[in-house]
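What Swiss-Prot annotates here:
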| type | residues | note |
| --- | --- | --- |
| MUTAGEN | Asp6 to Ala | Defect in early glycosylation of GspB, decreased binding of partially glycosylated GspB. Nearly complete loss of glycosylation and binding to partially glycosylated GspB; when associated with A-14 and A-222 |
| MUTAGEN | Asp14 to Ala | Mild defect in early glycosylation of GspB. Nearly complete loss of glycosylation and binding to partially glycosylated GspB; when associated with A-6 and A-222 |
| MUTAGEN | Lys111 to Cys | Increased GspB glycosylation, probably forms an intra-subunit disulfide bond that increases tetramerization |
| MUTAGEN | Glu222 to Ala | Significant defect in glycosylation of GspB in vivo and in vitro, significantly decreased binding of partially glycosylated GspB. Nearly complete loss of glycosylation and binding to partially glycosylated GspB; when associated with A-14 and A-16 |
Amino acid sequence: MIQLFDYYNQETQDLHDSLLAAGYACPTIVIEANGFLPDDMISPYTYFLGDEEGVDHPLFFNQVPVPPFWEITGDHQVARVSDMGEERARIHYASQARGRLVKQVDWLDKKGQLRLSERYNKQGRCFAKTAYKSGQEAFNTTYYSTDGQERIVENHVTGDIILTLDQEPLRIFKSRVDFIRFFLERLDLDLDHILFNSLAYSFLVSHSLTGRAGQDILFWQEPLYDELPGNMQLILDNSQLRTQTIVIPDLATYEKAMSLAAADQQQKFLHLGYHYDFKRDNYLRKDALILTHSDQIEGLDTLVQSLPQLVFRIAALTEMSPKLLSMLSYKNVVLYQNASLKQIEQLYLESDIYLDINHGGQVLQAVRKAFENNLLILGFEQTLHDRHYIAQQHIFDSSQPAQLASILEEALCGVEQMRSALQAQGRHANDVPVSLYQETLQSLLGGQHG
């Protein structure tokens, strides 16, 4: 059994963690050449580049090599390389939550068109470069071994992939699927079950194994619209494929799929959420956290005045404006300007409520972090940054700060009230007990696989 994913993102991580919690610890492959994959995941592209030596030491944004006298400037969202005021490159971070660590550098020509992308890994090494013909049209990507040798060249126009390994004949693959199949066979992985979450390359790999004994499962983690995707309909129509089950974690998406599928095909769909490993319990403390880039915090004065028993802890990664600093006139407001990542982590541990009420961009994936720490999350419709983790009954119009305060006050009345509110939050995020995850997968796969 293997887990096979096209990309690494939060949904992939949630599925992977749920499978691990249920006892399905099997090789996990991410097709995307991501230099910041967790240690228990591997990409076919980076596998052939050789082992990275030493501990993780990602490149910080101002360590990107640039020509003399060029300038690097950055904030917590993105960084830029400039030459005499002209933008020459954009630096993308691996993750907001991890600080300004470099994942990719996009180099621009004098017309501002993308010409070259350099990808970095968590050891701070540039391991791949993608050349562009015009703007956004990628031409080829070259992957470099740890000793700087060209190891893989992928032509994005023809689809060919050339693999050069020491003391082995040069190999040419006509498609990415062929390359992935070679990788799987080289590792001699058991392909009796493939658990995958994409109808792109992951599905094509499964489809290429049609006729070979095995039972695969698609975990569909994307929205559905007016019709089912073509490859999903192919699964429903073809009983000869290895994939005969489509698991959908999101309840609303599952219900949409059932409404779009023919009656005799609906049995192929199954709803099964995620098992989240919450970092701690909620202790019912009257401490509310707000992370913000902006001094525009919806309904703040009303909430602070309506809930004098609640301490509002407001943190920013930068200096705060006079408007925000004036909130110190309230005894139940504590401000943290120029807060460090370590300090923010501590604030999550000290708070049991998160208010998603700041305008502007989200800070450090704040809503998800609050959810992981079992904080009760409430917000206004006009300021939401990630509604996936906020129960509908905890979302209010910005003209209703009094209603938000009332629900918050009710949740703080006692353990049962807070438990009920957190259960609603978990249901909305499709949280399920690990026992249900185990039972469902055992019924599909016939037992645990490790």
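Note that Cβ sites are derived from N, Cα and C of the backbone, with glycine treated the same way.
Keep in mind that this structure shows the original residues, not the substituted ones.
Glu222 (mutagenesis position) and Asp14 (mutagenesis position) are 13 Å apart (CA-CA, integer value). Of all the mutagenesis positions listed here (Asp6, Asp14, Glu222), it is Glu222 whose C-beta has the fewest other C-beta atoms within 10 angstroms. When the Cα atoms are compared, Asp6 (mutagenesis position) and Glu222 (mutagenesis position) turn out to be 13 Å apart. Within 10 Å of the C-beta atom of Lys111 (mutagenesis position) sit 7 other C-beta atoms, taking all shown protein chains into account.
Here the C-alpha separation of Glu222 (mutagenesis position) and Lys111 (mutagenesis position) works out to 36 Å.
Under the three-state DSSP scheme, Glu222 (mutagenesis position) falls in the coil class.
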